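S.K.: Summarising the annotation, Swiss-Prot assigns domain 'KH' to 242-307 and lists sequence analysis as the type of evidence. Swiss-Prot lists Met493 to Asp among its mutagenesis entries, and the accompanying note reads: Reduced binding to ife-3. Swiss-Prot lists Ile497 to Asp among its mutagenesis entries, and the accompanying note reads: Reduced binding to ife-3; when associated with D-504. For the mutagenesis of Ile504 to Asp, Swiss-Prot gives this note: Reduced binding to ife-3; when associated with D-497. The structure shown keeps the original residue.
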Amino acid sequence: MLHNYDDFGGGKMQGAPQVPRNTLLSVDQQLQLMNTINNMVRASQFTSQLANTIFTLCAQLKTSGSMLEQSHKNELNKVFTSLRQACCRDNGQLGTPCRLKIMELVELRAMNWRTNLAHSQYYVNRPEGQHDPAPTVGIPPSATSPPTQVTSSVTSPVPSSPQPPMQFVPQNPMMFQDPMAANHNAGGIFFIPAASTWMNPLMPMPPNPFLPHSMIPPDHQMFLRQRSLNKKPNNLMNKTLQLRHEMIIRNSDSGKIMGVKGRRVAAVEQLTNTVISFQKVDSKSKERTLTITASTMEDIERAKDMIIDTIRRNMSPMRTDMSIPPPNQYSGMSSENQSIPSQQNTANIDEDDDDDDEDIKLEQTSDGKLTFHCDDPELLAAAQEALSAYLRVRARPSAEEREKKKERRKSMPLQQTARDQQEPVMLKPAKTFHGSTPNLADGLAATTTVVVASIPQPMVPNVHASGDNPIRYNRDTLMTARDTKRAPIPDEMLQEINRVAPDILIA
C-alpha cells in the first residue's frame, strides 16, 4: 500500500494501491508521489516507504520528465530540493542504491531528459544495480505486531538472473580485497533500518559508501592511465604562451592611467591586446607596480609606450578609427567633371587629402574660445602645444616692459605739450570684495562697463609751460577749465591713450 504522510502530524493515510514501476502513471499520481517525498523528507522519516517512492518516481520521470518540465516545473523543483535535503540529512539509511537513483535522476534532468548510451551503461553496470535496487519491505500495521507479518507490497522488475539480496552491511566495509568474501552468505535481509527493526546492524554504515578503486579491472586501469598520459602533451601544446612584464609608476599617476571607471586602461588594453593589472598598495605609498600580460613582446612594448604617453599628456589614448574623416570636396562636381577616368580622380583625391591633412583652421567663438580644426590628431596636438607655449611666452612681460610699468606706477604729473591740448581720463568703477571670495568681485566686474569721462585740462599761462617751476592748479583754474569747451582730440592720440590707460589704472 502507498502511504502518504501529512505535512505536520506525520500520520499515515491510506492511498491507492501501488502499481508496478514499469506501468506509466498519470500526471496526478506522479504529483502525488512528489508530495509524498516532500512530506516524508520534511518530517525526517527516512524509511523503506521513502526509498520505494523514490525508485518509482525515477522510473516514471524517465518517460514523462520532459512533459512535466513544461507543465509542472515548480513541483519538479520542489521534489528535487527534497531529494537533495534527504541526501544531506539521513545517517546512511538511504543506502548506496537509493543515492545512485537520485544521482541518475539529477543527471537526467541536467541533460534535458535526453539519455545517452554512456549514461545508461554507467548505471546498468554498477554492481549495486545488478540486483533488485529496492527490495521493498512492508511496514507492519502496528508497532507491536510480530515480524512474521512483514510482506512485500510492490513488485520489483524481474532480474535477468537470480542475484543475492541486498545487504545493509557491505561485504568488505574496510575496502580490503578478501578472496573468501564471495563464499560468505549474509544473515539478516533488510534494506533500510527502521526505528524498531527485528535485526540490529553489525556495524554503523559509512556515510558515503562508494566502491573502492581496486575493484576496477587492471586492464581498464592501465588503459585510463595511458589515455591520461597521452592527453597531457596535447593540452600543453594547445595553450598559448603568455608573457608578463612589470613596470613601476608613481602612485600619484595611477588615476591618470586608470581614468574614470577604468576607461583609459580599458582603451589601452583594447588597442594593445594586453591585460594590465594594478598592484594593491597603501594610499601613502609612493610607487606602484603594473603587470602587463600579452602573447607577444611587441604588444607589451606598445602598451608601455601608450601608458607613458597617457600619463604624460593626462589624456585618453588616441584611437586611429576615431579621427575626423576629410571633407568630400567632390560632392558638388558637375556631370562633366564626373566623367574623368577613375585613375585621375583617385590621384587628385589623394593629393587633396594630403593637403587637407596639413591644413589647420583656427576659429574664435562668440565667447572668446579658440577652436582648432584638423584631420590629423598628431598635428592637432602639436598645434595645441605650440599655441600654449606662445601664449605663455606672450603673457610674460619682458624686462623693458617691466621697467616701463614701474615708471608708470610713479605718481608724476602729466606734462602739457600744447596750450589747448586736452586728454580724456578713463574712469573705471571701483571693485568691492565681499568676504573671502574675490571671485564674486570678478563676476560683478564682468557685468559692469567701463565709463569714459571727458575732463578738460586746465588752461595755464605760457610762463608755467616754459618755466622750470612745477605746474600747480588752484580752485579758480579748475572751475574755469570745467566750464570751458574743450577742443576735439585727434584719433591717433585717442588710440595711444586707450593703449596706455589700462596699465596706468591697474597699477
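Each Cβ is built from the backbone N, Cα and C atoms, and glycine gets one as well.
Nothing has been swapped: the model has the original residues at all the noted spots.
Structural setting of the listed features?
M.R.: Mean pLDDT across the domain 'KH' (242-307) comes to 89 in this model.
A sphere of 10 angstroms centred on the C-beta of Met493 (mutagenesis position) encloses 13 other C-beta atoms.
In this structure, Ile497 (mutagenesis position) is part of a helix by DSSP.
Counting only residues at least six positions away in the same chain, the Cβ atoms of Arg408 sit under 8 Å from the Cβ of Ile504 (mutagenesis position). According to DSSP, Ile504 (mutagenesis position) is assigned to a helical segment.
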S.K.: What are the DSSP helix, strand and coil residue counts for the domain 'KH' (242-307)?
M.R.: 32 helix, 20 strand, 14 coil
